[in-house]
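S.K.: Okay, here's the structure, questions in a sec.
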Amino acid sequence: MESADFYEVEPRPPMSSHLQSPPHAPSNAAFGFPRGAGPAPPPAPPAAPEPLGGICEHETSIDISAYIDPAAFNDEFLADLFQHSRQQEKAKAAAGPAGGGGDFDYPGAPAGPGGAVMSAGAHGPPPGYGCAAAGYLDGRLEPLYERVGAPALRPLVIKQEPREEDEAKQLALAGLFPYQPPPPPPPPHPHASPAHLAAPHLQFQIAHCGQTTMHLQPGHPTPPPTPVPSPHAAPALGAAGLPGPGSALKGLAGAHPDLRTGGGGGGSGAGAGKAKKSVDKNSNEYRVRRERNNIAVRKSRDKAKQRNVETQQKVLELTSDNDRLRKRVEQLSRELDTLRGIFRQLPESSLVKAMGNCA
């Protein structure tokens, strides 16, 4: 199905005939419009023939392969590119206050503070502006290829990616030493001596030295150590400022007087004491508990006996079925042997007749 907006067009006249400006008026069908769609425009005045080479005499080609495939070049090319652009920016900043028009001045423009501000209508566009722009771009791009490998460049710093072994070590250390928020600093103890507080501080540094050395860069200074809580508050508070097991046992013993805690406080390293129950056997609670336990034991035993009886009954049923099937197999085997003996005693002629009668 053809579209109603497109029509057949006439072939475009060659360039030579266009420059010679034929006297006939151009047809509207050449522009994709239907014939007779509008009034024919007046014929254009003949233009003087102009050579095609006069558009831009100093036309040069620019190699942009470096921007299309930068992987084919080394890192020095990119470093030189960035350094050259920074030098150009510095030169622009230095030449700006001096009164120059910057990179936007064209040749022949009046120099001065108002040179770049003056309108183009007063002076007219400069001749050969396209050629000047092409030469400007060539001058900007040529030093990029000339300065590659210059000895005056500073050494290029290449960022190294972390290896898999280092990442595995960091993950292992992060699992062994998980980050925990530091506890708030405790109030200074009036009777604590500096020598008494030195040992926990040293142990804290030793415990966290592996994690600190892995996460810090070589050039960064070591941060100050985290203040260590006082050893007097260790039984009450754990490593993360939470109540230790000793305080929980004490609170449980205070709530239930029938529970007694064994010796040993929480966080001492020797292990918390085992809690032992002392229940009075003459109390009603003990009797109710024993009765419930006995009932549960009886129920479980009754269920076990019932399952045993059901299993025995099923075994008996299966055994009887097996005997019945065995007897049936023996009977069928005897009948088969009898039939085989009968067919063996019959002559072949009778067998042929029997087969003919069946057919």
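Backbone N, Cα and C atoms are what each Cβ position is placed from, and that goes for glycine too.
Per Swiss-Prot, the features are:
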type	residues	note
DOMAIN	283-346	domain 'bZIP'
MUTAGEN	Ser193 to Ala	No effect on DNA-binding. Loss of interaction with CDK2 and CDK4 as well as cell cycle inhibition
MUTAGEN	Tyr286 to Ala	No effect on DNA-binding, represses E2F1:TFDP1-mediated transcription and causes adipose hypoplasia and myeloid dysplasia
MUTAGEN	Val288 to Ala	No effect on DNA-binding, no effect on repression of E2F1:TFDP1-mediated transcription and no effect on adipogenesis and granulopoiesis; when associated with A-291
MUTAGEN	Glu291 to Ala	No effect on DNA-binding, no effect on repression of E2F1:TFDP1-mediated transcription and no effect on adipogenesis and granulopoiesis; when associated with A-288
MUTAGEN	Ile295 to Ala	No effect on DNA-binding, represses E2F1:TFDP1-mediated transcription and causes adipose hypoplasia and myeloid dysplasia; when associated with A-298
MUTAGEN	Arg298 to Ala	No effect on DNA-binding, represses E2F1:TFDP1-mediated transcription and causes adipose hypoplasia and myeloid dysplasia; when associated with A-295
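If you look at the structure here, what lies around each of the features I listed?
M.R.: Neighbours of Tyr286 (mutagenesis position), defined as other CB atoms within 10 A of its CB across all chains, total 12.
Other Cβ atoms within 10 Å of the Cβ of Val288 (mutagenesis position), summed over all protein chains shown, number 10.
DSSP assigns Glu291 (mutagenesis position) to a helix in the three-state reduction.
On its own chain, Ile295 (mutagenesis position) has no residue at least 6 apart in sequence with a Cβ closer than 8 Å to its own Cβ.
Its Cβ placed at the centre, Arg298 (mutagenesis position) has 10 other Cβ atoms within 10 Å.
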S.K.: If you draw a 10 Å sphere around the Cβ of Glu291 (mutagenesis position), how many other Cβ atoms fall inside it, taking every protein chain shown into account?
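M.R.: Around the Cβ of Glu291 (mutagenesis position), 10 other Cβ atoms lie within 10 Å.
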S.K.: Whole-number Å only: compute the distance from the Cα of Arg298 (mutagenesis position) to the Cα of Tyr286 (mutagenesis position).
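M.R.: So the alpha carbons of Arg298 (mutagenesis position) and Tyr286 (mutagenesis position) sit roughly 18 Å from each other.
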S.K.: Average pLDDT across the domain 'bZIP' (283-346)?
M.R.: 95
S.K.: Count up the helix, strand and coil residues in the domain 'bZIP' (283-346) according to DSSP, in that order.
M.R.: 62 helix, 0 strand, 2 coil
